[in-house]
Structure formats: C-alpha cells, structure tokens
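Swiss-Prot annotations:
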VARIANT   Glu4 to Val  In strain: H265
DOMAIN    145-220  domain 'Carrier'
VARIANT   Ile600 to Asn  In strain: H518
DOMAIN    1079-1616  domain 'Ketosynthase family 3 (KS3)'
VARIANT   Ile1276 to Thr  In strain: H201
ACT_SITE  His1501  active site, for beta-ketoacyl synthase activity
BINDING   1728-1730, Tyr1754, Ser1764, 1773-1783, 1797-1800, 1827-1829  acetyl-CoA binding site
Amino acid sequence: MRPEVEQELAHTLLLELLAYQFASPVRWIETQDVILSPPVSAERIVEIGPSPTLAGMAKRTLKLKYENMDAALSINREVLCYSKDAREIYYNFEDEVADEPAEAPASTSSTPKVETAAAAAPAATPAPAPAQTSAPAAALPDEPPKALEVLHTLVAQKLKKSIEEVSPQKSIKDLVGGKSTLQNEILGDLQKEFGATPEKPEEVPLDELGAIMQSSFNGSLGKQSSSLISRMISSKMPGGFNNSAVRGYLGNRYGLGPGRLESVLLLALTMEPASRLGSEADAKAWLDSVAQKYAARNGVTLSSPTAEGGSSSGSAAVIDEETFKKLTKNNTMLVTQQLELFARYLNKDLRAGQKAQVAEKVISDTLRAQLDLWNEEHGEFYASGIAPIFSPLKARVYDSDWNWARQDALKMFFDIIFGRLKHVDTEIVARCISVMNRSNPTLLEFMQYHIDHCPAEKGETYQLAKTLGQQLIDNCKSVIDAPPVFKNVNHPTAPSTTIDERGNLNYEEIPRPGVRKLTHYVTEMAKGGKLPTESKNKAKVQNDLARIYRIIKSQNKMSRSSKLQIKQLYGQVLHALSLPLPSSNDEQTPVKETIPFLHIRKKSVDGNWEFNKSLTGTYLDVLESGAKNGITYQDKYALVTGAGAGSIGAQIVEGLLAGGAKVVVTTSRFSRKVTEFYQSLYTRHGSRGSCLIVVPFNQGSKTDVEALIDYIYDEKKGLGWNLDYIVPFAAIPENGREIDGIDSRSEFAHRIMLTNILRLLGAVKSQKASRGMDTRPAQVILPLSPNHGTFGNDGLYSESKLGLETLFNRWYSESWANYLTICGAVIGWTRGTGLMAPNNIVSQGIEKYGVRTFSQSEMAFNILGLMSQKVVDLCQSEPIYANLNGGLELLPDLKDLSTRLRTELLETAEIRRAVAAETAFDHSITNGPDSEAVFQKTAIQPRANLKFNFPKLKPYEALSHLSDLRGMVDLEKVPVVTGFSEVGPWGNSRTRWDMECYGEFSLEGCVEIAWIMGLIKNFNGKGKDGKPYSGWVDTKTGEPVDDKDVKAKYEKYILEHCGIRIIEAELFHGYNPEKKELLQEVVIDHDLEPFEASKEAAHEFKLRHGDQVEIFEIPDSTEWSVRFKRGTSMLIPKALRFDRFVAGQIPLGWDPKRYGIPDDIISQVDPTTLYVLVSTVEALVASGITDPYECYKYIHVSELGNTVGSGIGGMSALRGMYKDRWTDKPVQKDILQESFINTANAWINMLLLSASGPIKTPVGACATAVESVDAAVDLITSGKARICISGGYDDFSEEGSYEFANMGATSNAAKETERGRTPQEMSRPATSTRDGFMESQGAGVQIIMQAKLAIEMGVPIHGIVGYVSTAMDKQGRSVPAPGQGILTGAREIATKTPLPIVDLKFRSRQLQRRRSQIGEWAEREYLYLEEELDAMKVQNPDLDLEAYRIERINVIKEEVVRQEKEALNTFGNEFWKRDPTIAPIRGALAVWGLTIDDLGVASFHGTSTKANEKNECDVIDSQLTHLGRSKGNAVYGVFQKYLTGHSKGGAGAWMLNGALQILRSGFVPGNRNADNIDEYLARFDRVMFPSEGIQTDGIKAASVTAFGFGQVGGQVIVIHPDYIYGVIDEATYNAYKAKTAARYKASYRYTHDALVYNNLVRAKDSPPYTKEQEKAVYLNPLARASKSKAGTWTFPATLPAESDISKTNETTRTLQSLTTSLTNSNENVGVDVELVSAISIDNETFIERNFTDTERKYCFAAPNPQASFAGRWSAKEAVFKSLGISGKGAAAPLKDIEIISSESGAPEVVLHGEAAKAATTAGVKSVSVSISHDDNQSVSVALAHK
C-alpha cells in the first residue's frame, strides 16, 4: 500500500474514531478490544488530546488482558500521547554524542595552563572602595521549576495553607473537602497557568497530576503564578523594593539562577506576610527565611556572599577623611555657587531663616527667663495646680427624683419580703423619710398597688411588708403637699478604740450612750462640757485685764515710769493665769459653769467675739426643731465645693438635697467613679423638686472660679440660678510643713483656701450686682478652724483660716453686704474626714477631757442648722460667728495631749503583741509547733463551679395554683424556647448575664470569659516542674493558674477588652477610626518617576489611562517600566479623624478555632457565620441536645426549620466584594456566596443539622431577631415544623459605622469624650443626655420547639412564646423614623361588661362539655359500626370485615383527636383570634390564665436615641393603659443596650435571652448607665426605669420589643415555663423531670469537654442517612433515626412502612365483642368513650366519690395515671349503661361499680351497694367489661349477662 494511501486511511480512521467518541455512547472498553485484539492487534497507539487519559486506560487494559499474550507472541506495543510524547511520535531523536577523548596527563612543565572556558579579564586599575564589600555568592546550578511545584503552590495558596499542610498524595477534590466553588477556582487557576489540563484533574493526586503535566511544561511560570508573585511583591514589600530588587537580592545573596528564583518565589506565595513589611531589612529577612526553607525542601546548600577578595586579598582599600574632602572640594564649591546664583535670580535670601532664628532666639530667651523666674517663684506644684479644668459640657444633672422614689420604695418592699429588713430601725426609717420627701400621686398609686396585691398568706415577711407599706403610704399622703425636709434619724455615735489580747488596735463608731437620737444630741450640745470655773473664766479674765490695760495706757497724763510699771504688773498677772491650777484636797465641790458645745458668738464693742446666749438659744432651737421635724431648703440654690466622699461637704449636700434644694457641687477629680458617687447620693437623698449638678472645678484656678460663677448665673448658656448658699469647703492638706518648709504646695493650698474663696465671693457679688439681685443675698458658710497654729506643721493652713475671718469686718467696710451674708463656722474635731481620719484612734481619749468630737453627719447637721431660715435672717443683720468646736479651744496643749494619747495606745498595743508572741512561743515549746494550728483562722477560698444550670423544676405540689390549666391548652401548638445562646461583647449569654445583673463577673463567669479570650486553657500532663498537673494554665506562659486566682489575675485585662470600648484594630482588619481612609481624585501636573510592574499590570494601566501612561519592557527582565504622565487622574488615599471610635466588640481573643471550628471553614466563611455557628451549638447544648441528629429520633428531617436572619449579612464578605476587589487585593473567588444573608443558615445546616425542613430568612434591620421568632412561631403553630432555629446576627464594620454616622444615628464618641464620658457610659438609654445608639456586633440564637415535643424529649423549657407579632408603621418619607405600628397588638373594642370567654374557668366548663359531646359521638359511632359491618357484609360478601373494622376504628379515633384539638383551639390556644373585642395581647395572656397586670417586665429596644425612647415608652404605656393595666402597676423597664450596645440584627435575640433569664431568676437587671432619667418619660407612669438590679419574688411574663429601620416593629411576650407544667399531669411531669435530669448531665459533660478539648462545635462529616437512603428518608414521614452501636444517630436500613396507628390495637379487640353481644338476646351492651383530657385527677373530691381505694392505688401506680383513671371511668359508665337501669343524674357517684384486675390482668366488675341491688332487680347475673385506652381516649364495652 502506498504511503499516501496509508496516510489517507489513517486520517479517515482518526476522524471516524473522533466522531465515534463524540457522537456515540462511550464504549471505550469494546473499542479497545477491537484495536488490541486480532486481526488488528495494533502495536502503536497514539492519543491526540491535552492529556494521556485514554492512553492511560489503554496501558491498564494491556497490562490486565494482553500482557501474557503479547509476551507469548513477541508483540511489543507502544502507547503514546500527543501532549506528552511528541518527540517519540515524530521520531525526533537526538544524535549520539561522541565519546570525549580521555583527559591528557597533567603537564609537568612550567608553562601556565590556558583556560579555554573564558579569557582572563584584563587587570583593572584599583579604585577607591569602601572598607568592606561583598562579592556575589557562588552560583548554584540552575534548575527550572517543575510542574508539580507550580501545581502544589497554586493549590496551597488557594487553600490558604502552608506547603507542608497540602499533601501531594491527595487530589484536589480531597483537599477542598467538598467545596465545589473552591474546586472550580483551583481548576480555573490551573487552566490559566498551564493552558490545558487533563480530563478530570481534580480526581488525580497532585504528584500524578504534576507528572502528567510535566511533559508539556516548559519550565516557565504561567500567567496565574506570575500575577500572584507580582501582586504579592507590590502589596507586601516596602516601597522601592520591587520585583527586580527582590530577584536581585536573592540572586546576589544566594547565587540563584532564573529557574531557582522562580521556585523560591513560588514557595514565597505560601508564606506571604499578613501585612506590608515595614522596611527593606524586614523584607530581606523574610526573603532569607523563604530561601532557607526552599533549600531545606530541595536538599541544596545555599552559599552566602563572601568578602571581596577573600582572605588572601589583604586589607581593603580605605580613604581618609582629609583626602575625601580634597577630592570633593571643587564639586561642593560649584554646587554652592549655583545655589547662590539661583537664589539671586529668584530674589531669595538664603540666610533669611538664620536671621529670623537669631531674632526669635532673643524673644525666646526673654520668655524662657520669665518662665523660669515664674516657676522658681511659684514652684512646680503651684504651676500645675492652677490649670483650669471646668467645662460646662461635663456637667452632670441629676433631677429624676420621681423615678428613684419608686425604685427605692420597691427595693425596700423586697428587702422586707426577703428578710433583709426585719425590724423598724433607723435604716428603714431613714429610707421611709426619703420616700416621703419624694411623695407624689404616681408614687402613691405605685405603692398602693403593690401593697394591695401583696400576698400576706405567703408568710410573715409578706405580712410585715404589707403592714409597713400601708403605714408608709399613709405617711406619704400626709406630707404630699408639704415641702421636703432634711431629717437625720441616724443614731449619734461615739468613738471607740480597743486593743485586743494580741495587740491589734481596732477603731469603730459605736452608739453613744444615753444619746439615742438627734434630739438627745441637741440636748447634749446645749448642756455643754463641765470644766473647772477657773479654766472656763481664764479667757474672760485675760480679756478684761487687756481692756483695763488699754484704758490705763491711753491716759496721757501718766508718767512714762508709771506706764512701764503697769505694763510689768500686767505681764506678771498674765503669766500667773497661764500657770496650771494647784491641786486641792478640799472636800468642797467647786462651782461649775457651762456653755453649750455649739454656740453663737457676737462681736463685742471692743471687737472680740463673745458667747451670746440669745443667738445661741435661737440656733439651738433651730437644731431641736430640725431634729424633730426636719429642715426644708425648698426653692433654695446652693454651691458646695470640697464635697468628696467621706467629707463633711458631702453630708451637707445630702441634707440640702433631702430638704429640696438645688445644688451645684464641684469636684477636682472628675471621673466616672466620682460622678457615680454623686449620682448614688442623689438617688438616695434627692427629694421632690431637688436637683444636683456636678461639675469639674479647680478652686485653685482663677479661670475656673470665674467660669463656674458665669455658668451658674448665665440664663442662656448656663443654669440661670441665683445662689442662696455658698459652702466653699475645698481644701488640700499641708501636713509636715513648718515655717521653714513653706513651699509651692503651701502657696497653692493658700490660694485654694483663701485667695480664690475671696475671688469666688467677689464673682458672685458681681453677678448679683449686674443683675440687680440685691434683695436676696447669698449666705456664705466660712470654714473656720480653731487651729491658729496650735497643731503646727501645717504650712499656711492657719493663716488661710485666719484670713477668712477678715470677712467679718469687710462685711461692714465694703459694699457687698446686700449680696452676701457671712456665717463663720468654727469646725470642731470631726472624725473620719480626709484630714482627721488619722486621728480617729485618739478621739475617745480626747473626749475624756470634757471635749466633744463629732461624726461627719453630726457636724453636717450642725452646719445645716446654720443654713436654716432663722439663722439666715440673723446673718442678714450682722455676720454670725458659730463655734462648733465642742469645747476644743478650752483644751490646753492639744497637740501634746494627742501625741501622748497616741503614744500610749501604740505602746500598749506593742506590749500586748509582745506578750501574745511570748505566750505563743511558750505554748509551742510545751505542746509542739503545730499546737496553735487549731486556733488559727483559715480562709476558705471558693472554687469555680461551672454548672451551666437548666431552669429549676419545682415539686409538682408547688404548681397546684396552676391546676386550672390542666388539659386547657393544645401543646402541639405551643412554641417554647428550650435553649438560647449568643456571641456578643461580653462573651456568651451566661457571662453577659453576670455583668448585666451585678456589674462584675462571678468567679465562674471570669473563668469562662478568660477561656473565651484565650487567656487560659486546660492542661493535663507534666508541668514545667516535671510534676503531673491537670487544670488551667496561662496560655502565654504555660504556668498553672488556680481558678480562684483567675479573677484577680485577669479581670482588669478582661474588662478592658470586653464590652463597649475604643475600637481595637485587630478585630477589624486594622481599621483605625483615627485615620479613616478615603480616596480623592487628583490630576497630576507633571510626569512622575517610572516604576516597575508586571506585564499584565502595565498593560492594564495602559488600558485604563491610554496615552497618559508610558510602558516599556525592561531588557533582560520579566518586568515592565511604567510612567504616569502629566494630566493622569489618580485616586490618592487620605485620612480623616472619624468621631465614631467606640463600639461594642466581641471580646479580644475570641477565636472560632477554640470552639472546634475547622481552619478551612474559618478561612472560608464570613465572621458572622462563625458567630452563628457557635451560638447555635451552645443553644442546642442549652437545650440538652448534644448531637443535633438526635432530633430525628423524634421528628422527621422535614420538621426541623431555620429562621435565623440578619440586617445586613456578611459585612466582611461585602467589604471584600466591593472594596478589596476594587483595590485589587486578594479575595476568594466565592466571596459572593458569603455575602448572602441566608448563607449563615446554609452553614448551620451543612455543618450541624442536615435538616430538610422549612427555611425563612428574615431581614428586618434592628428587629430581625424578633421577626425571626415570629417566623419560627408561625412554622411551629402551623405544623410545618416542630423545632426551629431562630435568631439574628450582624457585624460591625468601618463602612456601616461611617454611614450610620452620616445619618446622625450613632453616638459621637468625640463629643461624648468632651463631655467626660468613658466608652462604657456612651450608651445611656432613657437618660436625659442620651445622644445616639452605640453600634455593636454578634449573634443570638434560640431553639424554639413544640411544647409537646419538648416534654416528650425531656429538654429544658426556658419560656413559653405566648405572643409574637410584627407590624409596619404609617406613611412617611423617613426610613428610620420610629413608629407605633405594634400598638395594634392591643387593638380591641371595649365592652360594657367583662367578657366571660376571657375567664379560664368559664372556658374550662365549655371545654368539658364539648369533650363530653365528643365522647358521646364516638360511642354512637362505635355502636353504629356493627350495623355498618352487617350492611357491608350483605353488599360485599368478599369484603375483609376485620380489616374494614380496623380502618374504621382508626378513623373514629383520629376524628376524636381532631375534634378535641378543635375544641382546644376554640376554648384554649386560639379562643381570642378573630374576635374584635379581645386584643391579641390580652387573649395570648388569657390562654394561660394571665392578665395584662401579670406582665412584669418590658425589655425595651432602648437604643439611646432621643426619638426611640420617647416613641417606645409611649407605645408600651399606651398598650398597657388601653388593655386596662391597673394604676400604679408600673412594668419594670429593662434597657440592655447600655451594656451590649446595639448589634442590629442580633439585638432582639440578646434581649429575648435576657428576658428568659429574668423569668428563670426573678432578677430584674437595672440600667447601670441611667444616671438621670429623661423628665419627658415621667408622663409614662406605667413604666419604671430601674438603675439597679432588683430581686423580685418572681416574674410571670416579659415583653420584648424591637424597632427596625425600614418600618419594622416587633413584640414578643414570653411566659414562665411553670405554666406549661400546669397543663400536664403529675406522672408526665415526673417523667419529664427525669429526662431533663439525664439531659443536664449530658450537657454538663459536653460543655466541660468543650472547655477541655476545644471542641464545642463538632461539625458533621455526613448526613445521618446514606446516599442510597436519602430519597427514601425524604419521602417517608415516619422515618426516624436511632442510635447505633458506635454512639451515632443514623437511620436504619429498613424504614417503617406504615403508621403505628394502622396496626391492630386494643380498641379493635374490645369492639370485636360487640358483634357477638348484639346478636345475643341474653346480653345487654354498654359502650362508653371518655377523653383522657376530660378526667381531672387533681380533683380529689371527684376521685374519692367515684373510685375505691383499690382502684385509686392501681391507677396512681400506672405509667399514665390520667389515662388509667379514664379507662376505669369509661368502664364504670359502660357497666352502668349495660345494666339498663335508670340513674340518679350525672352527678351521682359510681363508686359502687368497682373495676378490679384479675390475676391475668384482665378487668373484672364488682358491684356493691345500690348498684348490686339494681343489677339483681334487672336480672343481671354477671357483668364483663373490656377496656382500651391510649393517650387521647378510652373506650370500654360492658356486657351484662342475664
């Protein structure tokens, strides 16, 4: 055959084969047999295609089938592939290389050897060189990258794993773990890289795939790898360190050729830095690490650069500095001349800056000298101390007394109930007075409601609360129109210092003997002390002598010598008076004189201040009246400085507030702690009409003094007040400074305590004068002191106090008497103040000398008495000098006395300590060293006990009050919450609850949050010391951490990095609000310098900018040069300071890996999906479900639904899609799917559930979670699902934060900081200063389940979802505007009379009657069935009557169930629906026997925005009012977002979780940021705003409301789970308790295992059924899972074929007897059907009247007592009917008909009494009965035999 014919035939064959391959079914096996078998027996087979796919199959076929035959026939076959074996196919063999001749022997001549490889370079002239240079490293033999390298790298890079983590023995399909999108991405990258890939490359192991692709691989990197390398270098290398620099560095340093360079850069792709490297040194260090790793992987040794010339080259050439200067001198001169030439041309003075600097230096030196002088004169402390701090922005206003009154009254009510207040003591009286001072009509209604509804029958404490509460109400009514008063009822106290046997010195305040109350105190003060007459009169004598001396001295006619003699005599008399009085043994009692401890002095004619009895009497009368009746300061305005905690000033502020004054108090240490102190002070003492304003203020600053008074008096920018009182008590201590130690601090203290007090008074005078306020002078309480240098060592303190006394004279001599009045208070020894606290221990000793010391409250009472109206009136006539010194000035040598007393105490204590030590030593010697151990105290440290408790289940007897609910609700239509959890700023729901309730973590909470944040981990093994250890260890150090030490060790860090705080960049991709990045378009006006880029990037620049960019290929490089030309537009990043820099963030260190989520999932999904996964698993575990597949034991896979939703979805994914993709950053290819809101639901199902039930994905902005609950409840009640996962989630992001700010919706952190707010305070719902919501992030999830299923499974029930609804609002143009659509939940038409249907008892009666009717209908149907069977038999003799009977019985039974459910809906679950006279909320509560008054808590959406709280409070108050909530029954308002911030989609879920925790605990958490409630909200009197947690005696129901942007409103009402248990019988309840206990143990173990092994989330690898079972499981509604031997839940191989209800049952057998009996004339038949739910076994009267003791014992012992009683009751009724006798009415007892069990267990009838007589009369010889009952009904047939 000619060659051309062969060629033509081959071509035809090829075409035919290709056509056959593409157009026909694949029959390659047969085709191979034709080709390989005779007669063809092809020996050379060539595959034309991209990879050897068919060739590989042919090789395997040859080996399996033809290998032996070919060997026998000597056939040598060849299988080739076009893409791999082109050289063999075309016979392109290389020529053989001729053998090289053997190397000649080495020459022995001296002729130098000539190298042929390259000519020697000519020697160059040496040039100046650095001290040391490096030569390039020795070249490494080059080797191009292999296809496997490229393949391996691309796969690892896409999987975001290191090269070691990707096994080359695995296929792409195995590596991606079923992620089809990721697989497609990799295949696309390979296609882009290699051009062509084999068929199905994803199924071939990487090493095999690499080998296949190697044949066609040319050793050069393709587009994909080149692009990745260029992108990595441009995005991660420092500026200027481009592609060429990278390659040059690696080549020079390690001698790498082009091929190995590519390999190293490939490896670098799998080691890419997380962020751009900061410097070239960092970049080189990173490249070094890559190169070393490459060398280790490839088994090569990298050489390092060597010093040039090596060790034999000698020293490197070095040039000296002088020579270098000479060489460069001419160049420097030339450049300088050119610079000066250019300057002259531009008319610029090059020396202008230096000249200006000289002038500035003169000025600077002058100012510096002045500043140095000022600092030298005043000192550093003074200089820093006078800095102003006043800011009106930071003013805190507290005036919501109306709210705190209700809070205090309620707290007192529960304190009595819980036994914390058992007796009427001073504490309870003081609290009652405080409540009375705030009496108002709303408060009276509030208290009256609680007292009227206080169940006194519950115990003594309830009775006491009711009694005392009513007394308090009566007292409040009596003072409602009276002004508030300050009345101190505390016991006066005395100092007590004791020293115990061991030498411990103890000081305490004890009740003062004989002085029980303040009236006794005033009497004691009036009596004064009893000192000897001589001592008392000594001062008076001295004064009188001084006056005589002055008169004599004034005589002009007296000689000089006489005057001198008189002067000497005067001095001698004074000296004699100063001597101590001689002791007397005279038995006569000396005469004693007294003056009051507190008295008023009046200035005498000669200018001395003398005791004035009249004024003192007036003052003491005021004190006595104040002690009895109180003092009012209503409508008074006061300024108080120096009122820190523990000071007299703080006590004065308390008194002023209690008396109704408005007070400005200043503080020099403005902080949250300080403002919280004043806020709590106002909360306790603020009375009706009072107001407290706290401002930062430095009394040492003149600026602050003026600014403060301007603020107080300015009507527009300030308060617009007119002060009535000024109490300038600010001071700082100067201890330890004698006259030679007067320093900067002393001068500053003098400025505070004297100079600026005068300035402050002057400023007040100026303000009053400028406003014409001369008829209302302000009383100034001057803080005087008896210390006129007496103590010493106190700097200028005495001088400051003495200086104030000049105001007594200035009042007369200056012009401000009409504006200010002066009252000097000489303050005595006051125990416990900041200045006097160190002297407390000697107070008792001081008092023994007849002096009186005072407590802070006593001294404050003294001063407040000076501020009464009577004393104020006295001050307007003349300055008042009030001596409140307690006789201290009459005590000589006070300092020495104090020192002596202190020394005696300390010596006594020291002696006793020594004696105790000696005694202990003797005892230990005598009895052994351990003998005292039994007497020593040992502190027992609590250990953490992480319980994760389920709701507590009460004894069944405790639910007796709910017995009316029995059988009244269809539990199949009741949704309950069985588990919940969250991921939020405070960790999970348990740790958040700790903070919400108590403001701190419990020990258990602290351990758990420390684990969550990765601070501790569990360890079990050998510790660092080599000893076995099991427990917590520090994650960083590995050191053991005892759980009791966790709180002390980590709490500070935890609090700093949890909750609402300044944004932490590491949580948000490095986002820093201080440098919020934006882009601005800029057009360049000159050509830029060129830079390097890859070829692709260069052409992309060209495509975008056209002629405005030049690109050129760089010779000998793969890089291109790019230059942007003039006119190019660029987007240049810029930054601004963004003012929203605070947010609620998940705890720092929260790591999904710690919960067990695999790395590939973490890298794949959006962070919000991780939050939802963790929340879902925790919620399931909280439900007692440790394996979600267990659910399929009870339900079909189609009955588990998911309604989790979000407001926005995956924010990180959206950011990647839009921002990162646009900026050409690496982004995963399937990022789109992670941005979908339903993707989180998909991951829940794929990783955890494998459910096939309904899914709804709500998107309701901030109301998403409530919308989710609404959807879940719809699915449960409609029967579409029996279990639902509901919840919501959302993230915090830079983009969302910026846009919320643009809307003006969020809190401006910058402004809040200016106002002195900490990040934790910036969310303040319901307060008068709220100003925008605080964004947050996280997720919340609930497990909502059908109640019947929950009981059956034994899962815990946390609450009943009694009501849920969503609503839109009205027409408008504002999407975020708050609306009132959810008011429709209270819609109803009022009726004139109460509706009986709402009453549970009424509905119970109707339902009982309906059940009787259903039973009668069933009886008739069963009786008619026999007639029906006879008729059917006649019509169709071949009919299977037995099968027909079974089916008809089942139909009847199902119809009975259906009718009962219909009845339950009619009178139970849904009785209120579609009734316009019953509001949905009223009806939903009435189902459970509740009313609107039983709604205890309202959890508010409470976003901390102005509009929301006004609207939401209005909505709730309107709902409650419209539904008839009682006056005074204010609902507790819970505002959770003060703690968590606003997580948008997850907010409602967190609130619902909190509401469920409230139901479980009865504890209502307060809004701790509610420092002052908005006055506007006072109108909503049915809402209370607690700021502190309140432990109640139980909450029955709670409301949760949510308002979302976009017209979404929602409301959920959850009800206490006890009401579910009231529906079921005792046996069912006890069985449920047992199941729940078992589940708790499993959940407890699971949770602790998760903490130990970090495996909370245990992702599923497969569904619970096999691939073959999938369709069968979907299509069989009865398919249920079971537990395998391996402990997993799977579906059995054989699924149930028919329903259990279709099987023959007892009812069928029971009714079969009807056929025989109806045809027997000697038998009477009785049939009775009873619904199990109709039999009330809780009705003891019914049970006792109708059942014998034997029957009761039998039924109560049955597994289902109610069903057993129903069976016995139906049997009795059937027996009665079979007797055919007349009855005594429906109420007649049936006890005479007894049903007993025979030995075989069959029921037997025993007749007693009248029943036996009636049977005998009717001729009945015996009665037999058959009973059948299930969970729904009981059927009995009785036969009376005659």
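The backbone N, Cα and C atoms fix where each Cβ goes, and this holds for glycine too.
Those substitutions? Not in this structure, it's all original residues.
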Neighbour-count leader, CB within 10 A, recorded positions: Glu4, Asp1728, Glu1799: Asp1728
Minimum Cα separation from Glu1799 (acetyl-CoA binding site), reported as the residue among variant positions Glu4, Ile600, Ile1276 that achieves it: Ile1276
Neighbour count (Cβ, 10 Å) for Gly1780 (acetyl-CoA binding site): 16
The domain 'Carrier' (145-220), counted residue by residue under DSSP: helix, strand, coil: 48 helix, 2 strand, 26 coil
CB contacts for His1501 (active site, for beta-ketoacyl synthase activity) [other CB atoms within 10 A, all chains]: 31
Other CB atoms, at most 10 A from the CB of Lys1777 (acetyl-CoA binding site): 20
Which of Ile600, Ile1276, Tyr1754, Ala1774, Ser1828, all recorded positions, has a Cβ with the fewest other Cβ atoms inside 10 Å: Tyr1754
Packing count at Gly1783 (acetyl-CoA binding site) (other Cβ atoms within 10 Å of its Cβ): 12
C-alpha spacing of His1501 (active site, for beta-ketoacyl synthase activity) relative to Ile600 (variant position), in angstrom: 58
For His1501 (active site, for beta-ketoacyl synthase activity): DSSP state (helix, strand, coil): coil
Candidates Glu4, Ile1276, His1501 (recorded positions) - the one closest to Gly1783 (acetyl-CoA binding site) by CA: Ile1276
Ile1276 (variant position) versus Asp1728 (acetyl-CoA binding site) - Cα distance in angstrom: 34
Pairwise CA distance, Lys1777 (acetyl-CoA binding site) versus Ile1276 (variant position), rounded so that it is a whole Å: 42
Stretch-averaged pLDDT - the domain 'Carrier' (145-220): 86
Collapsed DSSP category at Ile1276 (variant position): helix
Distance from Glu4 (variant position) back to Ile1276 (variant position), taken between C-alpha atoms, in Å: 80
His1501 (active site, for beta-ketoacyl synthase activity) versus Tyr1754 (acetyl-CoA binding site) - Cα distance in angstrom: 54
Cα separation, His1501 (active site, for beta-ketoacyl synthase activity) to Gly1780 (acetyl-CoA binding site) (Å, whole number): 67
Between Ser1828 (acetyl-CoA binding site) and Glu4 (variant position), the C-alpha gap once rounded to whole angstrom: 96
Gly1783 (acetyl-CoA binding site): secondary structure state under DSSP, collapsed to three categories: coil
DSSP state at Glu4 (variant position), helix/strand/coil: helix
Local backbone state of Ser1828 (acetyl-CoA binding site), from DSSP in three classes: strand
DSSP three-state assignment (helix, strand or coil) for Ile600 (variant position): strand
Whole-number Å value for how far Ala1774 (acetyl-CoA binding site) lies from His1501 (active site, for beta-ketoacyl synthase activity) (Cα to Cα): 59
Cα-to-Cα gap, Glu4 (variant position) vs Ala1774 (acetyl-CoA binding site), nearest whole Å: 106
